[in-house]
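**Q** Can you keep this structure in mind? I'll have questions shortly.
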Amino acid sequence: MALSELALVRWLQESRRSRKLILFIVFLALLLDNMLLTVVVPIIPSYLYSIKHEKNATEIQTARPVHTASISDSFQSIFSYYDNSTMVTGNATRDLTLHQTATQHMVTNASAVPSDCPSEDKDLLNENVQVGLLFASKATVQLITNPFIGLLTNRIGYPIPIFAGFCIMFVSTIMFAFSSSYAFLLIARSLQGIGSSCSSVAGMGMLASVYTDDEERGNVMGIALGGLAMGVLVGPPFGSVLYEFVGKTAPFLVLAALVLLDGAIQLFVLQPSRVQPESQKGTPLTTLLKDPYILIAAGSICFANMGIAMLEPALPIWMMETMCSRKWQLGVAFLPASISYLIGTNIFGILAHKMGRWLCALLGMIIVGVSILCIPFAKNIYGLIAPNFGVGFAIGMVDSSMMPIMGYLVDLRHVSVYGSVYAIADVAFCMGYAIGPSAGGAIAKAIGFPWLMTIIGIIDILFAPLCFFLRSPPAKEEKMAILMDHNCPIKTKMYTQNNIQSYPIGEDEESESD
């Protein structure tokens with residue numbers, strides 16, 4: 001018995017020092033965060049539309065009995081002086097006649113259009129803005145929160161912020177499940193932004209500090225971004241199918257259970273009660289923001305993701321308007337983009353280091369732009385498969401190239417403390433998801449969905465040549481002097497915090513000597 005307990009304790013200690021387990025935690029955190037991000041994409045436009053029209057139907061039904069109660073028991077027929085006709089007031093006939101006179105325009109529209117086609121185009125156009133603002137609220141809050149989380153990780157380490165992200169995301173998921181008004185949905189979406197900021201900034205910073213070799217770091221970040229891709233992949237079809245066949249609450253309750261599982265693993269492995277500050281002071285955020293190479297990498301992340309961010313609120317509404325798509329199709333339409341993003345991040349997480357990350361990002365930006373330009377030509381859901389596949393694959397190329405470059409640029413040109421630089425990367429990601437839905441909804445309402453796609457497609461293509469400057473970024477003078485003095489390639493371990501290999505847990509810490 002004692003031997004088995006000792007073996008269990010030893011296994012726990014080894015697990016807590018495992019870099020692969022840390023990678024799994026970050027993978028799972030990004031997976032669930034992005035599932036919650038995208039599960040609402042097919043649900044919210046249809047749900048808000050149904051809320052509004054159910055309310056209208058309820059008002060009509062409550063107004064109708066006032067007329068029927070006074071006449072139903074007294075008369076078997078009524079002569080109308082308006083059109084010189086006699087109406088029989090039996091149950092079925094009375095209901096039909098009154099329904100026709102009270103809501104004739106609604107019946108006409110319903111009979112002319114299939115049930116899956118919304119009947120009022122004006123409502124859909126207005127919903128572009130409403131849905132866009134709801135989707136953008138998460139990214140806007142995350143945008144504001146990211147710099148503070150980056151500074152916080154430098155002071156207290158990564159475990160506490162990433163665990164705080166789990167707690168906030170659980171509350172947000174429960175709110176989504178039981179919210180029945182636009183205001184509460186907006187609060188839930190905004191709250192998710194704070195949780196996402198904690199998870200993504202702390203998660204990517206943790207990976208950068210644990211995996212110090214540039215090539216190895218690129219590989220594991222490609223795997224971690226695979227978690228993001230899986231969330232984006234599973235979210236829309238998962239949400240749309242459960243929404244249509246079970247109800248709005250079901251997908252969020254399933255997600256809440258998965259989030260609890262993630263929290264239990266974090267609690268076991270990361271021990272988030274322990275404060276683990278960095279061993280050296282990182283480069284100020286303002287200095288990083290003045291670095292043109294970091295800005296180019298951040299711009300690539302921003303504009304590439306802005307394309308899919310504009311699609312999320314606008315594409316389902318455009319499909320409802322032009323294709324009479326059913327609820328489940330609104331989510332399945334994003335499936336090609338999600339699958340190809342997963343493929344892209346896993347392939348180019350490894351390949352980008354060999355072919356040149358700058359070239360990978362440049363080609364990705366061009367493919368994103370061309371694919372987005374092709375989307376408005378689709379006549380049905382099958383016509384969306386190829387362009388959406390291209391969008392997802394290309395964004396996977398950009399993300400899997402630019403995320404490792406952010407860490408590489410800090411190693412090369414600044415102090416190797418990663419919280420702030422990955423806060424900038426996440427800010428860029430969030431700017432795409434903040435500006436994209438809010439501006440995209442307004443543009444789609446004003447000039448139409450095809451012009452919206454044309455604008456963002458051209459922007460992506462025009463930005464692509466800037467990635468050439470990332471081909472061989474120069475090192476700072478003091479870094480170059482160190483490299484020349486030691487006459488060796490870049491070894492990021494010489495700049496990083498002490499005890500990286502045993503991070504984050506491990507009581508027996510060994511100091512590294514040069």
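Placed from the backbone N, Cα and C atoms, the Cβ positions cover glycine too.
None of the listed substitutions appears in this model.
Heads up, here are the entries from Swiss-Prot:
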- Leu228, Val232, Asn305, Ile308, Glu312, Phe334, Tyr341, Asp399, Tyr433: serotonin binding site (BINDING)
- Asn34 to Asp: Abolishes binding to dihydrotetrabenazine. Reduces serotonin uptake (MUTAGEN)
- Pro45 to Ala: Abolishes dopamine uptake (MUTAGEN)
- Asp214 to Asn: Reduces dopamine uptake (MUTAGEN)
- Ile395 to Ala: Reduces binding to reserpine (MUTAGEN)
- Tyr433 to Phe: Slightly reduces sensitivity to tetrabenazine and FFN206 uptake. Reduces serotonin uptake. Reduces sensitivity to reserpine. Largely reduces sensitivity to tetrabenazine and slightly reduces FFN206 uptake; when associated with F-37 and V-308 (MUTAGEN)
**Q** Greatest CA-CA distance (Å) over the residues Leu228, Val232, Asn305, Ile308, Glu312, Phe334, Tyr341, Asp399, Tyr433 that the record ties to serotonin?
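**A** It comes out at 18 Å between the most distant Cα atoms.
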**Q** Counting every protein chain present, what is the number of Cβ atoms, excluding its own, within 10 Å of the Cβ of Tyr341 (serotonin binding site)?
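**A** Excluding its own Cβ, the number within 10 Å is 29.
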**Q** When the Cα of Pro45 (mutagenesis position) is compared with the Cα of each of the binding-site residues Leu228, Asn305, Glu312, Tyr341, which one is closest?
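**A** Result for Pro45 (mutagenesis position): the nearest of the binding-site residues is Glu312.
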**Q** Measure from the CA atom of Ile395 (mutagenesis position) to the CA atom of Tyr341 (serotonin binding site) and give the result in Å, rounded to a whole number.
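**A** Ile395 (mutagenesis position) has its Cα 7 Å from the Cα of Tyr341 (serotonin binding site).
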**Q** Have a look at the mutagenesis positions Asn34, Asp214, Ile395, Tyr433 and say which one has the shortest Cα distance to Glu312 (serotonin binding site).
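**A** Result for Glu312 (serotonin binding site): the nearest of the mutagenesis positions is Tyr433.
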**Q** Tell me, in order along the sequence, which recorded positions from Leu228, Asn305, Ile395, Tyr433 have their CA within 10 Å of Asn34 (mutagenesis position).
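**A** So the list reads Leu228.
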**Q** Please report the distance from the Cα of Asn305 (serotonin binding site) to the Cα of Ile395 (mutagenesis position), rounded to the nearest angstrom.
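**A** Their Cα atoms are separated by 7 Å.
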**Q** Please report how many Å separate the Cα atom of Asp214 (mutagenesis position) from that of Tyr433 (mutagenesis position), as a whole number.
**A** 28
